[in-house]
Amino acid sequence: MRTLWIVAVCLIGVEGSLLEFGMMILGETGKNPLTSYSFYGCYCGVGGKGTPKDATDRCCFVHDCCYGNLPDCSPKTDRYKYHRENGAIVCGKGTSCENRICECDRAAAICFRKNLKTYNYIYRNYPDFLCKKESEKC
């Protein structure tokens, strides 16, 4: 519970669905979303280019692609509701955009959990200049 409170305090200044996404990540992985995923590999965090470094980074690549398929939505600022049923993330009722954004975030949080065993600390705070190649196609 203490960790949840600390993450919530850290995310107070975060806009829109990034808050919900962070809470999903915490719930699925037990990891602090800011320190564990914000600057991981070539795709976790702002932007992205090159080849994903591992399965966790590929989760972020797929998440970026998912957001890219929502041209009429604002994934980083539109808020949505979700809850958990028997431990599973369930996106709540909302607009079409809110539901699709929630589903993108849900899939990424689950992907992070499924790849916890291969999470590699050498990719935390990974330098952007090492991600030189053109981005893969979604």
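Positions of Cβ are set from backbone N, Cα and C atoms, glycine also.
Substituted residues are absent from this model; it holds the original ones throughout.
Residues annotated as active site in Swiss-Prot, with similarity to another entry given as evidence: HIS63 (among others). Within 10 Å of the C-beta of HIS63 (active site) we count 22 further C-beta atoms, all protein chains included.
Summarising the annotation, Swiss-Prot assigns active site to ASP105 (among others) and lists similarity to another entry as the type of evidence. ASP105 (active site) carries a helical DSSP state (H, G or I).
Neighbour list (ASP64 (Ca(2+) binding site), Cβ cut-off 8 Å, at least 6 residues apart, same chain): TYR43, GLY48, CYS138. Taken from Swiss-Prot, the feature Ca(2+) binding site applies to TYR43, GLY45, GLY47, ASP64.
While the structure shown retains the original residue, Swiss-Prot records the mutagenesis experiment PHE39 to Ser with this note: Is 18-fold less toxic than wild-type AtxA, is similarly enzymatically active on anionic POPG vesicles and 5.4-fold less active on zwitterionic POPC vesicles. Every protein chain shown contributes to the tally, and the Cβ of PHE39 (mutagenesis position) ends up with 16 other Cβ atoms within 10 Å.
What Swiss-Prot says about the mutagenesis result for PHE39 to Tyr is this: Is 16-fold less toxic than wild-type AtxA, is similarly enzymatically active on anionic POPG vesicles and on zwitterionic POPC vesicles. The DSSP secondary structure for PHE39 (mutagenesis position) is coil.
Quoted from Swiss-Prot, the note attached to the mutagenesis of ARG79 to Ile states: Is 1.5-fold less toxic than wild-type AtxA, and has 1.5-fold higher enzymatic activity on anionic POPG and 3.5-fold on zwitterionic POPC vesicles.
Just so you know, the Cβ of ARG79 (mutagenesis position) picks up 15 other Cβ atoms within 10 Å once every protein chain is counted. DSSP assigns ARG79 (mutagenesis position) to coil, not to a helix or a strand. Under its mutagenesis entries, Swiss-Prot includes ARG79 to Ser with the note: Is 2.6-fold less toxic than wild-type AtxA, has 1.4-fold lower enzymatic activity on anionic POPG vesicles and 1.2-fold on zwitterionic POPC vesicles, and has 3.5-fold lower activity in inhibiting prothrombinase activity.
Under its mutagenesis entries, Swiss-Prot includes LYS93 to Arg with the note: Is 1.5-fold less toxic than wild-type AtxA, and is similarly enzymatically active on anionic POPG vesicles and 1.4-fold less active on zwitterionic POPC vesicles. Around the Cβ of LYS93 (mutagenesis position), the number of neighbouring Cβ atoms within 10 Å comes to 8.
According to Swiss-Prot, the mutagenesis experiment LYS132 to Thr carries the annotation: Is 2-fold less toxic than wild-type AtxA, has slight lower enzymatic activity, has 7-fold lower activity in inhibiting prothrombinase activity and has 3.3-fold lower binding affinity to CaM. In sequence order, LYS49, GLY50 are the residues of the chain that are 6 or more apart from LYS132 (mutagenesis position) and have a CB within less than 8 Å of its CB.
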Candidates GLY45, HIS63, ASP105 (recorded positions) with Cα within 10 Å of PHE39 (mutagenesis position): GLY45
Rounded Cα-Cα span from ASP105 (active site) to HIS63 (active site), Å: 7
Remaining residues near the recorded Ca(2+) site, that is with C-beta within 8 Å of the centroid of the site residues TYR43, GLY45, GLY47, ASP64: CYS42, CYS44, VAL46, GLY48, CYS60, PHE61
